[in-house]
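Listed in Swiss-Prot is the natural variant Glu5 to Val, annotated as follows: In strain: Congo 159, Congo 194 and Congo 216. Quoted from Swiss-Prot for the published natural variant Ala48 to Ser: In strain: Africa-1 and Africa-5. Swiss-Prot gives this note for the natural variant Asp119 to Glu: In strain: Congo 216. According to Swiss-Prot, the natural variant Gly156 to Asp carries the following note: In strain: Congo 8, Congo 13, Congo 194 and Mof.820A.s. While the structure shown retains the original residue, Swiss-Prot records the natural variant Ala254 to Val with this note: In strain: Congo 194. Looking at Swiss-Prot, the entry for natural variant Phe384 to Tyr says: In strain: Africa-0, Africa-3, Africa-4, Congo 194 and Mof.591A.s. What Swiss-Prot notes for the published mutagenesis of Tyr416 to Asp is this: Abolished association with roX1 and roX2 non-coding RNAs and recruitment to the male X chromosome. Knockin flies show male lethality. What Swiss-Prot notes for the published mutagenesis of Trp426 to Gly is this: Abolished association with roX1 and roX2 non-coding RNAs and recruitment to the male X chromosome. Knockin flies show male lethality. According to Swiss-Prot, the domain 'MYST-type HAT' annotation covers 538-813, on the basis of sequence analysis. The Zn(2+) binding site feature in Swiss-Prot is assigned to Cys574, Cys577, His590, Cys594. Experimental mutagenesis is annotated in Swiss-Prot for Cys577 to Gly, with the remark: Abolishes histone acetyltransferase activity. Residues annotated as acetyl-CoA binding site in Swiss-Prot, with similarity to another entry given as evidence: Ile681, Arg689, Lys690, Gly691, Gly693, Lys694, Ser718, Ser727, Tyr774, Lys798. Annotation of the mutagenesis experiment Gly691 to Glu in Swiss-Prot: Strongly reduces histone acetyltransferase activity. Males fail to metamorphose and hatch. Does not affect association with roX1 and roX2 non-coding RNAs. The active site, proton donor/acceptor annotation in Swiss-Prot covers Glu714, and the record cites similarity to another entry as its basis.
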Amino acid sequence: MSEAELEQTPSAGHVQEQPIEEEHEPEQEPTDAYTIGGPPRTPVEDAAAELSASLDVSGSDQSAEQSLDLSGVQAEAAAESEPPAKRQHRDISPISEDSTPASSTSTSSTRSSSSSRYDDVSEAEEAPPEPEPEQPQQQQQEEKKEDGQDQVKSPGPVELEAQEPAQPQKQKEVVDQEIETEDEPSSDTVICVADINPYGSGSNIDDFVMDPDAPPNAIITEVVTIPAPLHLKGTQQLGLPLAAPPPPPPPPAAEQVPETPASPTDDGEEPPAVYLSPYIRSRYMQESTPGLPTRLAPRDPRQRNMPPPAVVLPIQTVLSANVEAISDDSSETSSSDDDEEEEEDEDDALTMEHDNTSRETVITTGDPLMQKIDISENPDKIYFIRREDGTVHRGQVLQSRTTENAAAPDEYYVHYVGLNRRLDGWVGRHRISDNADDLGGITVLPAPPLAPDQPSTSREMLAQQAAAAAAASSERQKRAANKDYYLSYCENSRYDYSDRKMTRYQKRRYDEINHVQKSHAELTATQAALEKEHESITKIKYIDKLQFGNYEIDTWYFSPFPEEYGKARTLYVCEYCLKYMRFRSSYAYHLHECDRRRPPGREIYRKGNISIYEVNGKEESLYCQLLCLMAKLFLDHKVLYFDMDPFLFYILCETDKEGSHIVGYFSKEKKSLENYNVACILVLPPHQRKGFGKLLIAFSYELSRKEGVIGSPEKPLSDLGRLSYRSYWAYTLLELMKTRCAPEQITIKELSEMSGITHDDIIYTLQSMKMIKYWKGQNVICVTSKTIQDHLQLPQFKQPKLTIDTDYLVWSPQTAAAVVRAPGNSG
């Protein structure tokens, strides 16, 4: 069946129309219908008629009106020849026609539907349009476009349609009488448009350019090709056979076929289909690269097809400034050339540096202050160093290392003079200078050295006291019997005994209480060698941060992790099993695989979310070793033993629905000859100043009371440990003396038995509060009720935030037989 016969076949959504021209003018040629009700024929129209006649002679199955309508050049010329008429409405419906068999590459059903949907083009020129409102028709067309939006391939060619003059009213009435149903498009109707002439002229979209002087009745419509299954119900109901689709065009030669990538994983462009037309082929190649999305809605004829704007990104400079793009015709360009050249001369060596320690971006220049420091030239040289808080301190450069930052490849390990070693760390070169004014911070000078009359070591103090006693022996007057002699509050002159020499016990207590660092001269040869080795090993810490649970903690001291782990900048430690890793990916994988959610051992205390676990070092040796390695990052003078058998570990945890999170711990020997109840105690920095330290101290003394011994922590204590213990001791003693301020006197022995604190610790604490005096060769406590109340009001002696409730403690002291296993027993 030819396409001319299909035009008379009703399709889905259309009603078969009767040839109206035959009823009114049966003898008139089809080409004359184009001029009904219109102006006289022009030479262009005569040429169109001749062209249609030639098409009919050549065997074309299309009418002259259709061929004329599909000629873009002739339609444009006809529109120019006609006088501009008043535009009543704009028809934006997509109209197209299958003109050549070579362009039909779809199935038979697709061709039939496209022909039946738009075969009314020629009939619309012959018959007047139906009196149907414009707005509903546009809404129906928009609904069809939305239904077929998911099946859009690419935009089709642009066609021109010239609106014809209105037909006589009589002919319009005849059409209304014959058509019983509205010509509404069916929901199954799909638009199918191919190229006008794929292999000839007009195949390029640039050939169809809208003349800006064209009358407004010329509409540019963009049509899309929608591949979808069609249902030609009207044709099937009539029983009309469908024509077989024409054979596809022959494939091009082998040399025209693009080469296939050698590898299926090749990232090269995919070759286009060989049966596509040149225009579709070019569009296919353009769409294979990222571009703008395909426009589905028809464009306005007055809209220009502009290329996408060029993406102009701001230029990121070393000063983090956004430089805007300026046009070539700007007058400011020539005036600022000289200024830019001067700035380039000044900033020749301007680079960016990202400080890994302070997480700040700084600008470095080529001045001498940014040059590399040679530590070997002057190891004891003192520099000015800016800390992270902005203060400038005097310090010493101890070590250097190379970083991944190309702009500032060197970092330096510095020690601040007069500050604790836990504040040492790695800093960038821009934070070190010979002049404090170059760093731009508040300069903090170290504490002044001790006065000549104040000893720096116990040996010097003993020498000064001996000289003072010899000089004042002849001038000393007899003291009154009732005069009270309080110990001095100053730690360096605590013992006010001008007529006595300091004993070895007093010297040891003085060094322990004040954490006096012994000089190498006071140590034996073996001890001095070990101390020097310890300082050389622990002087430099390479692990800057510790990722532990939800916290990233800055480390304080050196810890002897293995070589590859000890030099890592960030160490990742699982908070449940204490396994350490170097890489974040390994840490994330381990957290997913680790099934432990609490420390090993048994839980001996639980109140609220506070839990304490007792872990035997002999049973869980690996876990205890890992715990000690991690604790060494925050403890200076801590001795690590690979033999964990003699120790018990008490781990304090906060428990929630995810598990038990380690807060701190303390360890103790199973059997101590000196009755030490704490060998090592630590609260992690994120949990400090929350009362957990005093809670662990109180728990250790509670265990000592249950064992029936009076315990004390191992000495020396760190600076933070000494403050915590002194605060706990002071509050405990004040609470005991608060109810005993009667005429009878309380003794140090009674306080020791009630509190579990040793005599030496009680004397040290009362001396710091000026509540003890030395009278007739013994220490006597002399306090009043007002003195106790005044001390309890001080912030350092306030009540602890957390206390131990013995009702929740499930623990009994272990006997010697349980601690030390009898020989010969296995297991």
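Glycine too: its Cβ is placed from the backbone N, Cα and C atoms.
Quantities reported herein were computed from a predicted structural model and do not represent experimental measurements.
Structural mapping of features recorded in Swiss-Prot.
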{"residue": "Ala48", "record": "variant position", "DSSP (3 states)": "helix"}
{"residue": "Phe384", "record": "variant position", "DSSP (3 states)": "strand"}
{"residue": "Trp426", "record": "mutagenesis position", "DSSP (3 states)": "strand"}
{"residue": "Cys577", "record": "mutagenesis position", "DSSP (3 states)": "coil"}
{"residue": "His590", "record": "Zn(2+) binding site", "DSSP (3 states)": "helix"}
{"residue": "Ile681", "record": "acetyl-CoA binding site", "DSSP (3 states)": "strand"}
{"residue": "Lys690", "record": "acetyl-CoA binding site", "DSSP (3 states)": "coil"}
{"residue": "Glu714", "record": "active site, proton donor/acceptor", "DSSP (3 states)": "coil"}
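Tyr774 (acetyl-CoA binding site) counts 17 other C-beta atoms within 10 Å of its own C-beta, drawing on all protein chains shown.
Of the chain residues outside the Zn(2+) site list Cys574, Cys577, His590, Cys594, Tyr576, Leu578, Lys579, Leu591, Glu593, Arg596 have their Cβ within 8 Å of the site's Cβ mean position. A sphere of 10 angstroms centred on the C-beta of Trp426 (mutagenesis position) encloses 20 other C-beta atoms.
Every protein chain considered, the tally of other Cβ atoms within 10 Å of the Cβ of Gly691 (mutagenesis position) stands at 16.
Tyr774 (acetyl-CoA binding site) sits 132 Å from Ala48 (variant position), taking the C-alpha atoms as the reference points. Summary: among the binding-site residues (Cys574, Cys594), the fewest other C-beta atoms within 10 A of the C-beta are counted at Cys594.
Each residue contributes its Cα atom, and for Gly693 (acetyl-CoA binding site) and Trp426 (mutagenesis position) those atoms are 29 Å apart. Cys577 (mutagenesis position) has a Cβ environment of 16 other Cβ atoms inside 10 Å. You'll find the Cα of Cys594 (Zn(2+) binding site) roughly 27 Å from the Cα of Ile681 (acetyl-CoA binding site).
Of all the Cβ atoms in the protein chains shown, 24 others lie within 10 Å of the Cβ of Ala48 (variant position). When the recorded positions Ala48, Tyr416, Cys574 are ranked by how far their Cα is from the Cα of Lys690 (acetyl-CoA binding site), Cys574 comes first. Take the Cα of Ala48 (variant position) and measure to each of the recorded positions Cys574, His590, Ile681, Glu714, Ser718: the nearest one is His590. Around Ile681 (acetyl-CoA binding site), the same-chain residues at least 6 positions away in sequence with a Cβ under 8 Å from its Cβ are Gly664, Tyr665, Phe666, Ser667, Gly693, Leu696, Ile697, Ser700, Pro713, Gly721. Each residue contributes its Cα atom, and for Phe384 (variant position) and Gly691 (mutagenesis position) those atoms are 37 Å apart. Annotated pair Tyr416 (mutagenesis position) and Ser718 (acetyl-CoA binding site), C-alpha to C-alpha distance, rounded: 18 Å.
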